[in-house]
Amino acid sequence: MASGLSEIGSTKMFDGYNKRYKHFSETLGCSMTFSIYFPPSASSSHKSPVLYWLSGLTCTDENFIIKSGAQRAASTHGIALVAPDTSPRGLNVEGEADSYDFGVGAGFYLNATQEKWKNWRMYDYVVKELPKLLSENFSQLDTTKASISGHSMGGHGALTIYLRNLDKYKSVSAFAPITNPINCAWGQKAFTNYLGDNKAAWEEYDATCLISKYNNLSATILIDQGENDQFYPDQLLPSKFEEACKKVNAPLLLRLHPGYDHSYYFIATFIEDHISHHAQALEL
């Protein structure tokens, strides 16, 4: 393994293994952890495609692995699950831990342009550094066959990263994503601090803005949204994204679910549909 990449945890599940790793990120300038579920079929002679999962505010790389139950379907389909952390950690930037929705645990999957937050480059970490690290160190993974998914802030990350990198990912899905961050409080706070006042820069990290430019999609976008989600009306705004998709005939399946909230109970209920969605796009 590359210098500085070390395994820090391993548990068997559905005949595969959850493994956790630590490494020093050149992109972020700090030590980072990430988790991988290796399905039982994964080997150097039978490489597994990769589904990246981007988590939401306050989360680490462990939330999805521990709570979602995605390993059952991933084991069946032969998909590796890769879950990075949600921000740099341990940099001790003044104010980084003052609120749950900004700084530590709230990287918003962008490349910050403001000097104070210059290490917050989760976009480059997810799109460039992490795939390279995986391809160099895990012969049982096929990083050229990849899809991406996420929840809330991570759903925002999955949608924007997918739309800006249609050559790198076969499909995208999201649970309760922040689809129009330039028009919600979470997004406005994060973008103002990370990106400054340049609204054109904001739009590069807004799925509702991006779909008008990047819509030559080979796979339907799948979004699940709980109707009892406390953040649904004011922060997530999926109807705005739906309108933007309709304008350019972008294929979107937006499913609204009565009674479900913003939690991992909701994710666990429908995660199998998402794994199947990606398995189809990855031709498994």
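Backbone N, Cα and C atoms are what each Cβ position is placed from, and that goes for glycine too.
Just the original residues are modelled here, none of the noted substitutions.
Record note (Swiss-Prot), mutagenesis CYS59 to Ser: Loss of catalysis regulation. The unchanged residue is displayed. The substrate binding site annotation in Swiss-Prot covers ASN63, LYS67. Here Swiss-Prot notes a mutagenesis experiment, SER152 to Ala, with the remark: Loss of activity. The feature active site, charge relay system is assigned by Swiss-Prot to SER152, ASP229, HIS262, with similarity to another entry given as support.
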Rounded Cα-Cα span from CYS59 (mutagenesis position) to HIS262 (active site, charge relay system), Å: 13
Sparsest Cβ surroundings (other CB atoms within 10 Å) among the recorded positions ASN63, SER152: ASN63
Among LYS67, HIS262 [recorded positions], residue with fewest other Cβ within 10 Å: LYS67
Nearest-integer angstrom distance between the alpha carbons (Cα) of CYS59 (mutagenesis position) and SER152 (mutagenesis position): 11
CB contacts for ASP229 (active site, charge relay system) [other CB atoms within 10 A, all chains]: 20
Cα separation, SER152 (mutagenesis position) to ASP229 (active site, charge relay system) (Å, whole number): 11
Rounded Cα-Cα span from SER152 (mutagenesis position) to ASN63 (substrate binding site), Å: 13
